[in-house]
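J.: First the structure, which I've put down as structure tokens, then a few questions once you've had a look.
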Amino acid sequence: MFLLLRFVLVSCIIGSLGFDNPPTNVVSHLNGDWFLFGDSRSDCNHVVNTNPRNYSYMDLNPALCDSGKISSKAGNSIFRSFHFTDFYNYTGEGQQIIFYEGLNFTPYHAFKCTTSGSNDIWMQNKGLFYTQVYKNMAVYRSLTFVNVPYVYNGSAQSTALCKSGSLVLNNPAYIAREANFGDYYYKVEADFYLSGCDEYIVPLCIFNGKFLSNTKYYDDSQYYFNKDTGVIYGLNSTETITTGFDFNCHYLVLPSGNYLAISNELLLTVPTKAICLNKRKDFTPVQVVDSRWNNARQSDNMTAVACQPPYCYFRNSTTNYVGVYDINHGDAGFTSILSGLLYDSPCFSQQGVFRYDNVSSVWPLYSYGRCPTAADINTPDVPICVYDPLPLILLGILLGVAVIIIVVLLLYFMVDNGTRLHDA
């Protein structure tokens, strides 16, 4: 009890002397078991191949280039590689996962499947995709891409129906209509297989609206059927709109198995790529750094929408992105955020990263790691310390049990001694 009171007193004295230990706006790690996924702002290979080699192009400290803990590609993102022919095989593994990518698919690219489509739907898809990625990488160590083999018994081939600018959708694949079908009112199937990973993130997408072809309107209908378990996953078009709709995607987390892709109307779609999730781990929140352009280009907030506690911590700069290499590369604020990767930190929270694990001026919310157990609330004259009550409650219970044991032992020996005297 004396030690506890001394700890409380010392902590309050430290607080009164101004030891704030505030949360810092960085991404960091508990130890060396971490990994970063990124784009050009952390792509060391891209900088090496430029002439001259100018590391001001990156927000990442070049001291980390040889760490072996980075998977980044200039001009790309995990979402872009997942859906489109512009592909990079993001691959990495760690207990603590950090993401700093996403701006290579934003409203600036204005992607939509058809001329009457909607980029807003694709921003919605982006948010749903990253929600699944962040949630699952809080419980899995390893992320990579795998191809999904499929077998379609018809003669029709996949078609590039959904494209805009340089972006061509190839996941899921569209199977063209068979030549002997006069319209799109038909049912068609394809087998696909998932193997080699613990779980997979795969797309299930439909045109949610009335799709017009040759004066006829069609309602999209797509299903995946797990032939091993009998579980079926499906989407049907529910909107009556004829313009301004686009390819709505849901992102399913599926186990290994044999599947059947089924279309009851319009074109059959079948997944061709999947995020491969491997090696379950203890729950560890991921960290996400906002990925946005200079204000001269339009960005979105979908990674922020997807990154929610307790599974994700979001870090952002309070100012416009203004790079020193060019306006979109080498920003001081984001370089500062990534500087936390140069050192270990004991505690992570929604507010930021704590450098020390004793006392803080801010109580950590959604904390992870070895976090401060006390927050000092400074009044003008007297520091008042507020502590996490759980350790005190447990200590009180242990002290109470110890007192009871001592009393029982004393009574036992007193009775035993009295019995011996009586016998004598």
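First residue shown is number 1, and so on along the chain.
Each residue, glycine too, has its Cβ placed from N, Cα and C.
So Swiss-Prot has the following annotated:
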- SER40: active site, nucleophile (ACT_SITE)
- ASP326: active site, charge relay system (ACT_SITE)
- HIS329: active site, charge relay system (ACT_SITE)
- LEU5 to Pro: In strain: Isolate BCQ.3, Isolate BCQ.1523, Isolate BCQ.2439, Isolate BCQ.2442, Isolate BCQ.2508, Isolate BCQ.2590, Isolate BCQ.3708, Isolate BCQ.3994 and Isolate BCQ.7373 (VARIANT)
- VAL8 to Ala: In strain: Isolate BCQ.2590 (VARIANT)
- SER11 to Cys: In strain: Isolate BCQ.1523, Isolate BCQ.2442 and Isolate BCQ.2508 (VARIANT)
- ARG53 to Pro: In strain: Isolate BCQ.2590 (VARIANT)
- LEU103 to Ile: In strain: Isolate BCQ.2439 (VARIANT)
- THR114 to Ile: In strain: Isolate BCQ.3708 (VARIANT)
- PHE245 to Leu: In strain: Isolate BCQ.7373 (VARIANT)
- ASP282 to Gly: In strain: Isolate BCQ.7373 (VARIANT)
- SER367 to Pro: In strain: Isolate BCQ.376, Isolate BCQ.701, Isolate BCQ.1523, Isolate BCQ.2439, Isolate BCQ.2442, Isolate BCQ.2508, Isolate BCQ.2590, Isolate BCQ.3708, Isolate BCQ.3994 and Isolate BCQ.7373 (VARIANT)
- LEU392 to Ile: In strain: Isolate BCQ.3, Isolate BCQ.376, Isolate BCQ.571, Isolate BCQ.701, Isolate BCQ.1523, Isolate BCQ.2439, Isolate BCQ.2442, Isolate BCQ.2508, Isolate BCQ.3708, Isolate BCQ.3994 and Isolate BCQ.7373 (VARIANT)
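Could you tell me the structural context for the features on the list?
T.: A simple way to gauge crowding: the CB of SER40 (active site, nucleophile) has 20 other CB atoms within 10 angstroms, across all the protein chains here.
Counting every protein chain shown, the number of other Cβ atoms lying within 10 Å of the Cβ of ASP326 (active site, charge relay system) is 11.
Using a 10 Å Cβ-Cβ cutoff, HIS329 (active site, charge relay system) registers 19 neighbours.
Its Cβ taken as reference, ARG53 (variant position) is surrounded by 11 other Cβ atoms within 10 Å in the chains shown.
Within the same chain, the residues at least 6 positions away from LEU103 (variant position) whose Cβ sits under 8 Å from its Cβ are ASP39, SER77, SER291, ARG292, TRP293, SER299, listed in sequence order. Mapped onto three states, the DSSP output places LEU103 (variant position) in coil.
Secondary structure at THR114 (variant position), as computed by DSSP, is coil.
For PHE245 (variant position), the number of other Cβ atoms no farther than 10 Å from its own Cβ, over all displayed protein chains, is 25.
Every protein chain considered, the tally of other Cβ atoms within 10 Å of the Cβ of ASP282 (variant position) stands at 8.
All chains included, 20 other C-beta atoms sit within 10 angstroms of the C-beta of SER367 (variant position).
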J.: Measuring Cα to Cα, how far is ARG53 (variant position) from ASP326 (active site, charge relay system) in Å?
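T.: With distance taken Cα to Cα, ASP326 (active site, charge relay system) is 14 Å from ARG53 (variant position).
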J.: Do me a favour and check the Cα-Cα span between ASP282 (variant position) and PHE245 (variant position); whole Å is fine.
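T.: The separation of the Cα atoms works out to 40 Å.
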J.: Please identify, among the recorded positions PHE245, ASP326, HIS329, SER367, the one with the smallest Cα-Cα distance to SER40 (active site, nucleophile).
T.: HIS329
J.: Going by C-alpha positions, which of the recorded positions (PHE245, ASP326, SER367) is nearest THR114 (variant position)?
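T.: Smallest Cα separation from THR114 (variant position) among PHE245, ASP326, SER367: PHE245.
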J.: Can you count the other CB atoms that lie within 10 A of the CB of THR114 (variant position)?
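T.: So the Cβ neighbour count for THR114 (variant position) comes to 17.
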J.: Please report the distance from the Cα of SER367 (variant position) to the Cα of PHE245 (variant position), rounded to the nearest angstrom.
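T.: With the alpha carbons as reference points, the distance is 41 Å.
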